[in-house]
Amino acid sequence: MADRNSIGENAAALIGNTPMVYINKLTKGLPGTVAVKIEYMNPAGSVKDRIGAAMLAAAEKDGTVIPGVTTLIEPTSGNTGIALAFVAAAKGYRCIVTMPASMSGERRTLLKAYGSEVVLTDPAKGMKGAIDMANQLKENIPGSIILAQFDNPNNPLVHYQTTGPEIWRQTKGTVDAVVFGVGTGGTITGVGRYLQEQNPGVRVFAVEPEESAILSGRPAGPHKIQGIGAGFAPAVLDTKIYEDVIRIHSDEAIVMAQRLSYEEGLLGGISSGANVAAALQLAARPEMAGKLIVTCLPSCGERYMTSPLYTDIRESAMALAVESLEANLKKLCLHNYDIME
């Protein structure tokens, strides 16, 4: 993983060793303590940088892919596609991403900025629609491959090899519980396995959207928490690794993501809000008194400026206009003071 004290071989060498920080204001008065791993500080901006690089490296090692020859195709809610696009650009691969049209405009723009081609699918079909489209494209494009994040064992493996050890080292082995949103299930599976090998007492909790709580035995449905709640149980997810599932409504995740930015200075995306909301629920339990709960901020809020996360803020920002000093001072509640020209 990334060595921040030397020059990287290429951009992919900068992945990992992301920082951790305590949540302070939002946990005030709660029995437990919460810390977050800031995964949006990976070079392409999300936790998925880890699996994008790992899956491609494994395919290169076994000769499945060749730079400049193989076309990479990947169905994604956005972040894995961006991670693959970033690694593909660094290593010289053509990359095609299929994703539901409901994903944010920033994701489409980022994918194209990295040189990838984007194919949108019916949002009503969720991730299954994107997966079906990717499979159809693979059948028709010679020399193409799907790295298949939902099925690829290198997905949880890289979290077992990197994210888990980083959390253990950064917490000096004092982590008591981890809680992660389930998209592919790679993070919770890999991190959970590693930490429970170090300390079988570490508790693991999953997070899913209230509106699409399939891990809780409910039907799949539309929701706004991009990156989790794929609508099915992925093959790489170890459902025995977690003891319970915490359901977070999209609206709660959005509010928490907003609070994270203006109360903690952490600009996370909607799934970051879901993770922290779940972690705070755990921290509020009496049995969590004095315990350290760890979660992650999977991606940055800048990736969601056109999403429901920032609708009100975006509209307010776009409505700003050039005004006089007096008008600005009145807006800033300084109308009782003399105006100095």
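Residue 1 is the first one shown; counting continues down the chain.
Quick reminder: no glycine exception, Cβ is built from N, Cα and C everywhere.
According to Swiss-Prot, the mutagenesis experiment P75 to L carries this note: In n5537; severe loss of protein stability. Classification of P75 (mutagenesis position) by DSSP places it within a strand. Around P75 (mutagenesis position), taking its Cβ as the centre, 27 other Cβ atoms fall within 10 Å, counting all chains.
Residues annotated as pyridoxal 5'-phosphate binding site in Swiss-Prot: N79, G183, T184, G185, G186, T187, S271. Listed in sequence order, the residues of the same chain lying 6 or more apart from G183 (mutagenesis position) and placing their CB within less than 8 Å of its CB are S77, G227, I228, G229, A230, P234, S271.
For the mutagenesis result A88 to V, the note given in Swiss-Prot is In n5522; severe loss of protein stability. Mapped onto three states, the DSSP output places A88 (mutagenesis position) in helix.
For the mutagenesis result S144 to F, the note given in Swiss-Prot is In mr26; susceptible to high levels of hydrogen sulfide. Under the DSSP three-state reduction, S144 (mutagenesis position) is assigned to strand. Sequence-distant contacts of S144 (mutagenesis position), defined as residues of its own chain at least six apart whose C-beta falls under 8 angstroms from its C-beta, comprise T70, T71, L72, I73, I96, L137, K138.
Residues within less than 8 Å, Cβ to Cβ, of G181 (mutagenesis position) and separated from it by at least 6 positions along the same chain comprise A206, V207, E208, I225, G227, I228, G229, S271, A274, N275, A278, P298. A mutagenesis experiment is reported in Swiss-Prot for this position, G181 to E, and the note states: In n5521 and mr23; severe loss of protein stability. Susceptible to high levels of hydrogen sulfide.
Look at G183 (mutagenesis position): DSSP puts it in coil. According to Swiss-Prot, the mutagenesis experiment G183 to R carries the following note: In n5515; severe loss of protein stability.
One mutagenesis experiment catalogued in Swiss-Prot, G229 to E, is accompanied by this note: In mr33; susceptible to high levels of hydrogen sulfide. In this view, G229 (mutagenesis position) is surrounded by 32 other Cβ atoms within 10 Å of its Cβ, with every protein chain counted.
Record note (Swiss-Prot) on the mutagenesis of R259 to K: In n5519; no loss of protein stability. No effect on enzyme activity. Note: R259 (mutagenesis position) has non-local neighbours L26, G273, i.e. same-chain residues 6+ apart with C-beta under 8 A of its own C-beta.
Annotation of the published mutagenesis S272 to F in Swiss-Prot: In mr29; susceptible to high levels of hydrogen sulfide; the original residue is retained in the structure shown. Long-range Cβ contacts of S272 (mutagenesis position) within its own chain (separation 6+, distance under 8 Å): V36, Y40, A257, L260, L266, C296, L297, P298, S299, G301.
Here Swiss-Prot notes a mutagenesis experiment, T295 to I, with the remark: In mr39; susceptible to high levels of hydrogen sulfide. Taking a C-beta cut-off of under 8 Å and a sequence gap of six or more, T295 (mutagenesis position) has these contacts in its own chain: V34, A35, V36, K37, V178, V179, F180, N275, V276, A278, A279. Mapped onto three states, the DSSP output places T295 (mutagenesis position) in strand.
Each of V47, K48, T80, Q149, F180, G181, V182, I188, G227, I228, P298 belongs to the same chain as N79, G183, T184, G185, G186, T187, S271, is absent from that list, and has a C-beta within 8 angstroms of the C-beta centroid marking the pyridoxal 5'-phosphate site. A88 (mutagenesis position) sits 23 Å from G185 (pyridoxal 5'-phosphate binding site), taking the Cα positions as reference. In sequence order, I51, T80, Q149, F150, N155, A230, P234, V236, L237 are the residues near T184 (pyridoxal 5'-phosphate binding site), counting only same-chain partners six or more apart with C-beta under 8 A. Neighbour density at the Cβ, taken as the number of other Cβ atoms within 10 Å, is lowest among the binding-site residues G185, G186 for G185.
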